[in-house]
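Undergrad: Dropping a structure here in structure tokens format, bear with me for questions.
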Amino acid sequence: MKAARFVLRSAGSLNGAGLVPREVEHFSRYSPSPLSMKQLLDFGSENACERTSFAFLRQELPVRLANILKEIDILPTQLVNTSSVQLVKSWYIQSLMDLVEFHEKSPDDQKALSDFVDTLIKVRNRHHNVVPTMAQGIIEYKDACTVDPVTNQNLQYFLDRFYMNRISTRMLMNQHILIFSDSQTGNPSHIGSIDPNCDVVAVVQDAFECSRMLCDQYYLSSPELKLTQVNGKFPDQPIHIVYVPSHLHHMLFELFKNAMRATVEHQENQPSLTPIEVIVVLGKEDLTIKISDRGGGVPLRIIDRLFSYTYSTAPTPVMDNSRNAPLAGFGYGLPISRLYAKYFQGDLNLYSLSGYGTDAIIYLKALSSESIEKLPVFNKSAFKHYQMSSEADDWCIPSREPKNLAKEVAM
């Protein structure tokens, strides 16, 4: 901590030459400290100590920001130099500097605690458009440069880590703001954004109705919901887990939206639409949600592309300077939904029967003690990943025009 104070005292403003990199360099030497859902609950329990949360976050948030800033710096130069990526980078550096100022403040100073909440709100608002702005930077880069397969793979690797980092920092900031802010705007039954008794089926039904409303507006019809729940831990009891309802709703809404669109378009000439079937199962270790549609499915070669940040079936949106930047069209729905699932050690997978339909499966941890943040860390392994060079494929690639062996034998 003394080293951090020395760096602070030696730093002036953001405009000082070479000062910002020293801040980033200092905090990037630390690894992020992942928290479990149980620890996040303890931070917000009745005996929650604002000073403890303050002391943790003023160190942890700069560490997480600095780690991902180091990864931004080793991206292709043409990408880093785009106006969009430069803007995102400036937001992260400014936020890091804002937070580091509190290293000189005492946790016993009530004004410092109050100012810290205000700063977290300011940082959260500043980062509001990070996702579409970074997406725009990728588009600018791809429009200007030819992107080889290895670079494309590295972009996927980076964006997974960048957006997971963003999910984690927003989670920590939201928890502190909701619990310790003077204006109590959260759900009284929640601890911050966490519901200790999350009714999974209720979230499923709400996400379905939200998706259905959009489907009705666009297609003037929508499929029904057929829901089954199986509680393998406590038979005949409702299914509840400790979770973040907004994260679960985000995943479900995206999957229902895709399932409804596929169903309506595939069955447009049918007298009625096949219902979307959902089964929710609580086991000893996992909570599993399977969403099945009869929307015609997708070919196997397309499945991996659906989780690519550079693939979308919607037209590419145009960015403007408003705060309401679009997300549809960037192709980010499924990959970011998968990140939400993976954030607390879960997963999201698609299994498709081309010509029939698709199963989407969400896996979540059933126990809060096992729901631990999955966080990227900038280290030698991460750096090495970006240094991979393009090598020849060690599997035969089928030719689009196979040789005519009969003709060759005749010759």
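Heads up, residue numbers simply count up from 1 along the chain you see.
In case you wondered, yes, glycine gets a Cβ from its N, Cα and C as well.
For all the noted positions, this structure keeps the original residue and models no substitution.
What Swiss-Prot records for 138-368 is domain 'Histidine kinase'. For the mutagenesis experiment Tyr157 to Phe, the note given by Swiss-Prot reads: Loss of activity. According to Swiss-Prot, the mutagenesis experiment Arg161 to Ala carries this note: Loss of activity. The ATP binding site annotation in Swiss-Prot covers 254-261, Asp293, 312-313, 329-334. In Swiss-Prot, a mutagenesis experiment is listed as Asp394 to Ala, annotated with the note Loss of activity; when associated with A-395. Quoted from Swiss-Prot for the published mutagenesis Trp395 to Ala: Loss of activity; when associated with A-394.
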Undergrad: Using DSSP with the three-state reduction, classify Asp394 (mutagenesis position) as helix, strand or coil.
TA: coil
Undergrad: Measure from the CA atom of Met260 (ATP binding site) to the CA atom of Tyr157 (mutagenesis position) and give the result in Å, rounded to a whole number.
TA: 30
Undergrad: Taking Cα atoms as reference points, which of the binding-site residues Glu254, Lys257, Met260, Gly333 is nearest to Arg161 (mutagenesis position)?
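TA: It is Gly333, whose Cα lies nearest.
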Undergrad: State the Cα to Cα distance, in Å, between Lys257 (ATP binding site) and Trp395 (mutagenesis position), rounded to an integer.
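TA: One finds 37 Å between the Cα atoms of these residues.
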Undergrad: Trp395 (mutagenesis position) has how many other Cβ neighbours within 10 Å of its own Cβ?
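TA: Counting Cβ neighbours of Trp395 (mutagenesis position) within 10 Å gives 5.
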Undergrad: Can you check which residue among the recorded positions Glu254, Asp394 has the largest number of Cβ atoms within 10 Å of its own?
TA: Glu254
Undergrad: List the residues of the same chain that sit at least 6 positions away from Met260 (ATP binding site) in sequence and have their Cβ under 8 Å from its Cβ, in sequence order, or write 'none'.
TA: Ser211, Arg212, Cys215, Ser222, Pro223, Ile276, Asp293
Undergrad: Sorry to bug you, but what's the C-alpha spacing from Gly333 (ATP binding site) to Trp395 (mutagenesis position), rounded to the closest Å?
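TA: Here the two Cα atoms lie 32 Å apart.
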